[in-house]
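Some features that Swiss-Prot has for this protein:
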DOMAIN    22-309  domain 'Protein kinase'
BINDING   Leu28, Gly29, Lys30, Gly31, Gly32, Phe33, Ala34, Tyr35, Val36, Lys51  ATP binding site
MUTAGEN   Lys51 to Arg  Loss of autophosphorylation. Reduced growth, increased number of cells with four or more nuclei, increased number of cells with condensed nuclei, and increased length of the caudal, anterior and ventral flagella
MUTAGEN   Thr179 to Ala  Substantial decrease in autophosphorylation, reduced growth, increased number of cells with four or more nuclei, increased number of cells with condensed nuclei, and increased length of the caudal, anterior and ventral flagella; when associated with A-183
MUTAGEN   Thr183 to Ala  Substantial decrease in autophosphorylation, reduced growth, increased number of cells with four or more nuclei, increased number of cells with condensed nuclei, and increased length of the caudal, anterior and ventral flagella; when associated with A-179
DOMAIN    435-516  domain 'POLO box 1'
DOMAIN    563-644  domain 'POLO box 2'
Amino acid sequence: MSHSNAPELHPQIVDPFHNVTYRPGKLLGKGGFAYVYEFHDVNSDSSYACKITPRSALQKKKYYDKFVTEVTIHRGLVHPNICRVLNVFKDQMNYYIILEKCNGGTLTDLIRRRKHLTETEARFFSKRILNALWYLHDLYIIHRDIKTSNIFLMEDFDVKVGDFGLAVKCETPEELHWTMCGTPNFLPSEVIYSHIMKRKASGRGPDPNLDEDCVNLCHQLLPAYSGQGHSFSADMWSFGCLVFSMIYGRPPFEAADIKTTYKRIVRCDFSFPGSISVSEDLKNFIKGLLTPDPRKRFTVKECLDHSWLNPSKYFIPESLPPRIISEPYEVPPLCSASPTRNMQMTINMAKNAGGTDGRFIAATPQAIGGTEHIPTPGTANFYKPQNAILTTKSAAGISRASTAMAMQNVGSAQGVVNKYGINEAEYPQIDPPCYIMSWVDYSNRYGFAYQISNGSIGVIFNDESAAILSPNALIVDYSPSLLDAAFDRALFEEGTTILSEKKFKLLSFFRDYLENRSIVPIPAADRPKEDEELKRVIEQERMNNQEIDFKRLTKGLPLPQLFLKKWKLYDDGTLCLLFNTKVFQVNFADHSKVVVAHRSVTFMSEKREIYTYPSEYLKDDRFSFKELRRRVDRARKYYEIIKAARPVDSLAQYRYNKDSTKKSASGSSTRQLGQGGE
């Protein structure tokens, strides 16, 4: 294990926090300051990839901050097409990031062995990479280093996007960044131009590889907007370079030296080699991605809607066989003969499997309010980021019924047209967001308490303060004023310094009350073993008279946790709820509910049926679910009212309405989701 500048490794590496011992194996790769080794758990013999960064390499603050940013972003991502961070720890010599191991190598390895891939194979990989990018961009994360060597493959060739060393999380969708970073062959033109303009504004010259000719070309050829920073569209340019590389075996702007490469990027100087015959749809797809103006460049949604990825026009396999390592994938004859016939075959297969509308579904839902029968939309195949330590198992999944539908729908939506005439492959799969399952209104005395579907309990007290109890009831976040929303964190135990004794007892009471009245209470047996480990670490630090750093011990849990920011209860029983994430929920008087999230709308009927649709459906004239449209329109009107209100306007009605004789009112979701929601 002797490698130049490689980190010093002992025969056994111990993670004291999780009490796991690893045995280092072979070197898998390296880049920058980090080295990636194969690690074996000596107890279970499970294999992982471990990214190791020597502490000596992070002595400068900017390098350490960059490392912290990478870990913070990456460990919060949970998606089937993103390489998962399983653990992070350190010893006296190194920092260790334990990752799921991708035994299929990288996309670069596959291209080198094959020289180039077929369009069918490229479609398979592109769909999965786009799913990952949709997820990242939905979280306001720019990867900034999309390239073939950062696309890791499992043994079955499933895709895992990795290496978030250059990633950045934006506060708003409009936020722009100026840092020139990435891999030269995959660098978008606006990254180059923005770097030049920022250096010019500070009186400094550009990067040595950007010569005077390149600077002049930027001013002559690129729109002024491109010099103002880069955003999510930078990932789409890099993705275009990646697609080109899959088909032709090399990046589109590759040259003998970096200076020439940069000038070719600025000129958008690339061509499609005639030696490989490709479809016009592919050429149009790549051109739409390699567009110099980032405002006109294809978005993830436009890519997924493009004819090159249309499963009714082109066959897109659900999996690839092992032999593609050495030979092209052959499209099955029945699939290549006729796209129309291919789609009809898929629909017939779905119907034969029990679906009434050409989908694999568990059962046909009952009519809602006597309106119409509604087929279930494609249920999610991936999960939202959750903290790894502080979430109960029962707070980690959607309903059994919804899960069953999800498992049946995985991989079956390609080319399937639902009741509304909408090809479900046109829209990304989603799952229900977290929502408030049950609540109790004691604002005539104490405040408003609620239980979220992730298992946490929250209270908005009458003095405008707020507390959120983590799903495992170990950690509490508290803010003395919702107007400021500045939260402190502590252990949830008697004598805690951030909560008064009265509020501690009230939060304990509301927790017991809400969990006991839930349809499916969270069983104590489902608390994860990490809870006990967290307790053990805290007790050990107390014995050693160490100051307990809750931010360190609970860094997988956002501060603050998801909490209710505003609420309003109307006389007719309609309850409006606004989260700090801007997710908005309306509980209607007939016990149906609507949850409006950033990219989805969830409808819960009074009969406990749950449907989650992409928000884009509401813009599609073919989507004829009139009842949902009507309720979403009502929800939007409520939203405009509540967003302008103070956090505790609802409480004020009890303070100043002396004629009110209302006692406490309470409500519970008519649900079949149990305590879950990932």
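Each Cβ is built from the backbone N, Cα and C atoms, and glycine gets one as well.
So, quick note: what you're seeing has the original residues, none of the substitutions.
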Handout entry: For the domain 'POLO box 2' (563-644), the mean pLDDT of the predicted model
Key = 84
Handout entry: Largest CA-to-CA spread of ATP binders Leu28, Gly29, Lys30, Gly31, Gly32, Phe33, Ala34, Tyr35, Val36, Lys51, angstrom
Key = 14
Problem - Secondary structure of Ala34 (ATP binding site) (DSSP, helix/strand/coil) - result: strand
Practice task
Look up Thr179 (mutagenesis position) in the DSSP assignment and report helix, strand or coil.
Solution key: coil
Exercise for the section: Report, in whole Å, the straight Cα-to-Cα distance of Lys51 (mutagenesis position) from Val36 (ATP binding site). Expected result: 4
Exercise for the section: Spatially speaking, which of the mutagenesis positions Lys51, Thr179, Thr183 is closest to Ala34 (ATP binding site)? Use C-alpha to C-alpha, please. Expected result: Lys51
Problem - Using Cα positions only, nearest of the binding-site residues to Thr183 (mutagenesis position) (Leu28, Lys30, Gly32) - result: Gly32
Problem - Listed binding-site residues (Leu28, Ala34), ranked by Cβ neighbours within 10 Å, top entry - result: Ala34
Handout entry: Integer Cα-Cα distance in angstrom, Thr179 (mutagenesis position) to Gly32 (ATP binding site)
Key = 17
Handout entry: Between Lys51 (mutagenesis position) and Lys30 (ATP binding site), the C-alpha gap once rounded to whole angstrom
Key = 9
Handout entry: Gly32 (ATP binding site), number of other Cβ atoms within 10 Å
Key = 12
Fill in the blank from the handout: Note: among recorded positions Lys30, Lys51, least Cβ-dense neighbourhood at 10 Å is Lys30
Fill in the blank from the handout: Min neighbour Cβ count (10 Å) across mutagenesis positions Thr179, Thr183 flags Thr179
Exercise for the section: Report the DSSP secondary-structure composition of the domain 'POLO box 2' (563-644) as helix, strand and coil residue counts. Expected result: 23 helix, 29 strand, 30 coil
